[in-house]
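Notes for the one structure printed next.
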Amino acid sequence: MRIGLLAFAVAARYVEALPVASGEEVASSSAPTTLPSTSSSSALPSPTKYTLPHEDPNPEARKAEIALKRGGFLYGPSTLGQTTFYPSGTLGTAMSQRDQALWLRDAENQTITAYREANETLRDIQSHGGLKTLDDFALLYDGHWKASVPEGIEKGMLSNYTSDLLFSMERLSNNPYSLKRLHPTKDKLPFSVEDKVVKQLTATTLAALHKAGRLFFVDHSDQKKYTPQAGRYAAACQGLFYVDARSNQFLPLAIKTNVGADLTYTPLDDKNDWLLAKIMFNNNDLFYSQMYHVLFHTVPEIVHMAAIRTLSESHPVLAVLNRIMYQAYAIRPVGERILFNPGGFWDQNLGLPATAAVDFLSSIYAHGEGGFRAGYVENNLRKRGLVGDTFGGPALPHFPFYEDAQRVLGAIRGFMQAFVDSTYGGDDGALARDFELQDWVAEANGPAQVRDFPTAPLRRREELVGILTHIAWNTGGAHHVLNQGAPVRASGVLPLHPAALYAPVPAAKGAVASSDGLLAWLPDEVKSVEQVSLLARFNRAQVRDRNQTVRNMFAAPELLAGNGEAYAAANARFVEETGRISREIEGRGFDSKGLSQGMPFIWTALNPAVNPFFLSI
């Protein structure tokens, strides 16, 4: 079936006229009720067979279609800070409006459910007299949020929240993007810790740990430049971690606040002081992770935009990209309207204001984050000394993120390898004959300004496999480690991970007389329920029932019908492999030492049978 070019233009005018909800209002059924999953426009029917340009029996119509898209789908200014371009032009605006309508409709049930469960939870907490101790935070979760967060919070996250091992291993699971190993000669020690303290904790010196490649660092000191909202407070923590030579565990060594008296805390301090230090650190880390994750939106977006402008809707590569970029262009404008707007959900819950969050995103992009190939998992982790060349230090004894990511990535790469091989007949030379593909690579390196994209011409199928694998990993893997259901289930679980602090950073140690004294820094029952409710709305509990999980990533009927038997066979293998991964993750328990993957909590953030295949929030 030939793409209807007139239909594309008509769709642009139609979708552009769709009402867009304000605040939490959800778009009604004015949006189309069914949307082809492999078309750049809601009114573009998918071809019955996808073809490469040199095999298309109607090349002139194909060229005209691309010309129409290039004229109406344009690179507009970045939204939500200064990162990559955002769609503009008649067709670009139409796609944005369509995706926003889709997103708002998908979010409706989750939002209604989370609000209902929030009210029920608050009533239950108040019936117990409120949050009077740290352990009372269990009331936030016990028996609640069963519809909006059906998997519940990660096992061990509440029962072991005081554990130093839990705190340190969060850097290798909940947020693996802020940690680096300090190079013994290229990196200086970021701050000092008393020799006798280091000796007592590690049986060696700080310099020796550094020289041996056993010292790791997280730096949130740049958050110091932002002013917290009235009545809220924030540190700007730096943290040192190490691989212990005796226990072979990854453990915390020290936390420096960088504000006020600029105290440095260690595990040898009073247990309540040290727990407060970990809470302050996690508050900074939650801010970091929620804004860093936006790069997992912007990077695939700009590559997809370049593809829309250069590939025909009949091209099999664009068909796959359109599938995995489902509703992708909703997030930035919706975020601006209801999350990062003045007084919006961010300001209602976080310590630092939304203006700081958006500035932070712009800042990390301006300083080089968001490179395409630099974001490949192996490249990213190697650069930070976490895998591969470990700067002469020992390998991490456990790295849960990497362990699970390797498996999910392997399944995605296996599918993409089979897809590319079947599309190009196992012939690298066929890439050169695909002038649309080569135009895409040139466009990405040119007008789209994609950072660190493979250069034109693309000569090897393996390069294309890498590109497609990375985009699919961003939408179905990396994003969900930091966002989606991960914050409500792990990285935002109270009391260890408050979105804001409600008392000043201490000017001296000994400020916390008892564990219950920590409540002064933590949200009360109302703000606690609001935090959980917001994070619950990030989750997408319905995708499993709707067959929209990572396991279904490539299973769109149009793709199965239009790409032939080899594609269908590759999809079947992918479904089988991701099923095995999911069963293993869901079957995890604690070993005889009370650990799972070396951690005192069970991490499930990369479960392909739970996560959406798309950029959900």
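Each position is counted from 1, following the chain as shown.
Using N, Cα and C of the backbone, Cβ positions are placed for all residues, glycine too.
What you see is the original sequence, not a version with the noted changes.
The annotation domain 'Lipoxygenase' is assigned in Swiss-Prot to 122-617 on the grounds of sequence analysis.
What Swiss-Prot records for His293, His297, His479, Asn483, Ile617 is Mn(2+) binding site. Around Asn483 (Mn(2+) binding site), the C-beta neighbours below 8 angstroms that are at least 6 residues distant in the chain are Gln290, His293, Phe296, Phe538, Ile617. When secondary structure is read from DSSP and collapsed to three states, Asn483 (Mn(2+) binding site) falls in the coil class.
Listed in Swiss-Prot as a mutagenesis experiment, Leu350 to Phe is described as follows: Changes the stereospecificity of the enzyme to almost 100% 9S-HPOTrE as final product from the oxygenation of alpha-linolenic acid. According to DSSP, Leu350 (mutagenesis position) is assigned to coil rather than to any helix or strand. Sequence-distant contacts of Leu350 (mutagenesis position), defined as residues of its own chain at least six apart whose C-beta falls under 8 angstroms from its C-beta, comprise Gln229, Phe287, Ala357, Ala499, Ala500.
Among the mutagenesis entries in Swiss-Prot is Leu350 to Met, noted as: Changes the stereospecificity of the enzyme from 100% 9S-HPODE to 62% 13R- and 38% 9S-HPODE from the oxygenation of linoleic acid.
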Per-residue pLDDT averaged over the domain 'Lipoxygenase' (122-617), given as an integer: 98
Secondary structure of His297 (Mn(2+) binding site) (DSSP, helix/strand/coil): helix
Check: same-chain CB within 8 A of Mn(2+) site center, minus His293, His297, His479, Asn483, Ile617: Val294, Phe296, Ile331, His480, Leu482, Gln484, Leu615, Ser616
Assigned conformation of Ile617 (Mn(2+) binding site) - DSSP reduced to three states: coil
Protein Cβ atoms within 10 Å of His479 (Mn(2+) binding site), excluding its own: 25
Protein Cβ atoms within 10 Å of Ile617 (Mn(2+) binding site), excluding its own: 24
